[in-house]
Each structure stands twice: as C-alpha cells, then as structure tokens.
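Colleague: According to Swiss-Prot, the protein has these features:
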- H7 to N: Loss of activity (MUTAGEN)
- H7, R42, Y111: substrate binding site (BINDING)
- R42 to K: No effect on activity (MUTAGEN)
- R42 to E: Loss of activity (MUTAGEN)
- H98 to N: Reduced activity (MUTAGEN)
- Y111 to F: Reduced activity (MUTAGEN)
- S114 to A: No effect on activity (MUTAGEN)
Amino acid sequence: MGKLTTHILDLTCGKPAANVKIGLKRLGESIMKEVYTNNDGRVDVPLLAGEELMSGEYVMEFHAGDYFASKNMNAADQPFLTIVTVRFQLADPDAHYHIPLLLSPFGYQVYRGS
C-alpha cells in the first residue's frame, strides 16, 4: 500500500517545524487536504494512502510565512518566503513517497526522501 508523507525541519534552530499548514492538491484541481505538522514536524497520518494515492502530478503548499511570523522575528528578519510550492509526480501508487522540507525564512531545500 502506497503513501505520501512529509517532514519539515526549521534550519534557523535545527528543530522540527511544528504547526505549519500544508495544502495538498492534484494538479489542476482544488485543495484536497489541509493539515498541520505536529511537534515532530510531521503530519500525524499520511497525506495520501491506499486508494487515495493515485498516479499523477500533485502540488504541496507549505505555509512558511505564517510559521515564521508566529516566531516573533525582528522586523528586519521577516520571512521572504510566504508559501513554498512543491510540484511533483507520483508514478507508482504502491510506493512510499516522502517529501522532506528543510526551511529557513529566506530559502528551502526539498527532496524525495525514504
């Protein structure tokens, strides 16, 4: 059974990013799900699993600006990024897809994890 998971790390403090809003949709469709990360920077259940996970292109929207704004940063350090959009393709509905996001107020890195 395939699944889609994610994990967000805050590079400014080297800790998981809790309470980050994530939107997920299939390309060309409206938002399928909106979830928030837990204290470990993960979502409590897979974003997609089983029959929900179908081949195709998807978009995840990580609401980075809201997250960093909640950290009471100095005005000069207000985040440059508001929403990090990641567009990706799921080819095998039986595979486990994990998309980690390494995040700072001014940049990010995303990759297919394991």
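Every residue gets a Cβ built from N, Cα and C, even glycine.
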Colleague: The record names H7, R42, Y111 as the residues that bind substrate; what is their largest Cα to Cα distance in Å?
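Modeller: Largest pairwise Cα separation, rounded: 15 Å.
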Colleague: Going by DSSP, give the three-state secondary structure for R42 (mutagenesis position).
Modeller: strand
Colleague: Give the sequence-ordered list of residues that share a chain with H7 (mutagenesis position), lie 6 or more positions from it, and have CB atoms under 8 Å from its CB.
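Modeller: In sequence order, the residues whose Cβ lies under 8 Å from that of H7 (mutagenesis position) (at least 6 apart) are P16, D40, G41, R42, H98, P100, L101, G113.
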Colleague: Measuring CB to CB from S114 (mutagenesis position), give everything in the same chain under 8 Å that is also at least six residues away in sequence.
Modeller: H96, H98
Colleague: Do any residues at least six apart in sequence from Y111 (mutagenesis position), in the same chain, have a Cβ closer than 8 Å to its Cβ, and if so which, in order?
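Modeller: Those within reach of Y111 (mutagenesis position), by Cβ under 8 Å and sequence separation of 6 or more, are I99, P100.
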Colleague: Under a three-state reduction of DSSP output, how is Y111 (mutagenesis position) classified: helix, strand, or coil?
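Modeller: SS state of Y111 (mutagenesis position) = coil.
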Colleague: Apart from H7, R42, Y111, which residues in this chain have a Cβ no more than 8 Å from the mean position of the Cβ atoms of those residues at the substrate site?
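Modeller: What remains near the Cβ centre is T5, T6, I8, L9, G41, H98, I99, P100, L101, G113.
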